[in-house]
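Here Swiss-Prot flags T152, S153, N292, T293, Y294, G295, P296, T297, D383, Y394, N395, G396, R397, K492 as ATP binding site. The D-alanine binding site annotation in Swiss-Prot covers D197, V301, K492. In Swiss-Prot, a mutagenesis experiment is listed as C269 to A, annotated with the note Relaxes D-alanine preference, allowing the enzyme to use L-alanine at the same efficiency.
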Amino acid sequence: MKLLEQIEKWAAETPDQTAFVWRDAKITYKQLKEDSDALAHWISSEYPDDRSPIMVYGHMQPEMIINFLGCVKAGHAYIPVDLSIPADRVQRIAENSGAKLLLSATAVTVTDLPVRIVSEDNLKDIFFTHKGNTPNPEHAVKGDENFYIIYTSGSTGNPKGVQITYNCLVSFTKWAVEDFNLQTGQVFLNQAPFSFDLSVMDIYPSLVTGGTLWAIDKDMIARPKDLFASLEQSDIQVWTSTPSFAEMCLMEASFSESMLPNMKTFLFCGEVLPNEVARKLIERFPKATIMNTYGPTEATVAVTGIHVTEEVLDQYKSLPVGYCKSDCRLLIMKEDGTIAPDGEKGEIVIVGPSVSVGYLGSPELTEKAFTMIDGERAYKTGDAGYVENGLLFYNGRLDFQIKLHGYRMELEEIEHHLRACSYVEGAVIVPIKKGEKYDYLLAVVVPGEHSFEKEFKLTSAIKKELNERLPNYMIPRKFMYQSSIPMTPNGKVDRKKLLSEVTA
């Protein structure tokens with residue numbers, strides 16, 4: 001697959017097809033090509049001998065997509081920076097990346113950045129004055145050159161720049177289109193901010209198939225009335241989101257086939273897909289295919305997938321995350337560095353062309369997490385799991401296991417069983433510390449329909465069900481009830497915010 005050529009094909013074949021929609025703003029494939037060409041021409045003329053990455057700042061504006069393509073056509077990787085990212089973190093990204101330029105789709109609120117800033121108005125001038133100019137195709141990003149760099153959280157407090165090459169992205173996009181049976185001209189949900197690599201799961205599969213990206217922003221998500229009004233207008237056929245976001249949508253009774261009658265495919269990544277969420281989606285969207293996938297940012301979005309059916313749900317209490325894409329392989333490594341046999345738990349290691357070339361400007365971190373196995377790049381994920389008959393089962397983060405009163409336990413396992421209880425719509429387990437040790441587990445629960453007059457009676461009923469599924473030491477000591485679970489801008493459960501709320 002020639003990625004950029006495939007996207008540009010639609011500018012010639014279906015120039016008036018909408019490529020991207022956000023609120024009242026939209027762009028066609030013709031506009032996408034013309035404006036990204038103009039921008040690439042300007043970048044090449046301003047920085048003829050430079051290949052430093054370019055920061056792209058904004059939220060869900062159509063100009064974000066134009067800027068991404070303009071950067072790579074000029075031979076520069078782009079760094080998506082969402083406006084929700086704190087100023088200090090943006091500053092660190094600018095310093096770590098060595099970027100010299102920032103393209104902005106909206107007003108930049110961060111001051112004293114060590115980069116040249118091109119404002120929204122400046123961009124419009126560039127699109128106009130350089131219209132009709134085409135960049136030299138030889139300059140475009142290719143092969144093992146970086147296509148994008150996404151910054152993720154680092155344990156040291158400094159963000160890590162994950163470098164994803166052109167070849168990495170082509171490998172992912174080709175697999176996604178083929179394995180998920182994506183068709184030409186479909187409407188894709190774009191829920192994840194561009195600084196979160198889940199967004200890559202919809203951007204490039206949509207653009208290479210001549211589809212339309214339907215973007216929803218954080219303000220819509222905060223106002224359910226606006227969110228569902230937008231979804232009703234969208235005619236989305238391919239849904240890409242975290243399971244948490246879908247779970248939130250399922251709390252609205254009208255979120256069903258009647259709202260989105262042409263829904264074909266649900267693609268989930270970024271979190272564990274709870275069985276209960278998958279069951280509800282099958283009930284509400286009986287004609288749609290539900291795909292559960294797995295992969296870290298360092299391995300280009302996702303490397304495994306499985307079609308979740310009623311049979312799969314009946315067979316497994318916790319859903320498997322799928323079979324590995326054909327050009328990669330999975331190894332399960334034991335603590336002693338040997339490969340675990342089928343069915344035995346260990347650390348998930350991903351090998352193959354999806355694997356990043358490492359963290360930008362961080363050789364020590366790169367050496368710790370990445371290695372070479374049989375001449376191919378490999379990434380040590382820090383995730384626990386096992387493989388049975390080629391099927392990968394995810395068992396949470398190795399560092400997400402806690403020891404409570406001498407017992408080692410997986411918080412995600414407890415959450416799985418808690419969500420399966422009657423009267424529970426959503427739930428998160430928060431481990432509470434006393435000094436340096438964990439003291440007890442707190443369950444934060446969004447209750448479903450019930451007739452209990454007192455909270456303690458509801459808690460007793462939930463605990464009774466949990467006792468049938470979990471040993472006593474894994475039952476949360478305390479329960480807290482809320483109307484919703486806080487989420488990060490990326491659509492994942494905001495565990496830090498929850499912890500600060502419950503310990504305040």
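Each residue, glycine too, has its Cβ placed from N, Cα and C.
No noted substitution is present; original residues retained.
Reduced to three states, the DSSP call for Y294 (ATP binding site) is strand. Same-chain residues with CB within 8 A of the center of the D197, V301, K492 CB atoms, the D-alanine site residues themselves not counted, are A192, F196, L198, S199, V200, M201, C269, G270, T297, N490.
Cβ crowding, taken as the number of other Cβ atoms within 10 Å, peaks at D197 among the binding-site residues D197, D383.
Put simply, of the binding-site residues T152, Y294, V301, the one whose Cα is nearest the Cα of C269 (mutagenesis position) is Y294. When the recorded positions C269, V301 are scored by other C-beta atoms within 10 Å, V301 scores highest. Annotation for R397 (ATP binding site): same-chain Cβ neighbours under 8 Å, separated by at least 6 residues, are G382, D383, A384.
Non-local contacts of K492 (D-alanine binding site) by the CB criterion (under 8 A, 6+ apart in sequence, same chain) comprise T242, S244, G270, E271. Within its own chain, P296 (ATP binding site) has I350, Y379, T381, D383 as residues 6 or more apart in sequence whose C-beta sits under 8 angstroms from its own.
Ranking the binding-site residues T152, N292, Y294, N395 by the distance of their Cα atoms from the Cα of V301 (D-alanine binding site) places Y294 first.
Summarising the environment of N292 (ATP binding site), the number of other Cβ atoms within 10 Å of its Cβ, over all protein chains shown, is 24.
Of all Cβ atoms in the protein chains displayed, 15 besides its own lie within 10 Å of the Cβ of T152 (ATP binding site).
Distance between Cα atoms for D197 (D-alanine binding site) and Y294 (ATP binding site): 12 Å, as a whole number.
For the recorded site, D197 (D-alanine binding site), the DSSP three-state label reads helix. The Cβ neighbour count for Y294 (ATP binding site), using a 10 Å radius over every protein chain in view, is 30. The record assigns T152, S153, N292, T293, Y294, G295, P296, T297, D383, Y394, N395, G396, R397, K492 to the ATP site; their largest pairwise CA distance measures 24 Å. Taking the Cβ of N395 (ATP binding site) as centre and 10 Å as the limit, one finds 19 other Cβ atoms among all the protein chains shown.
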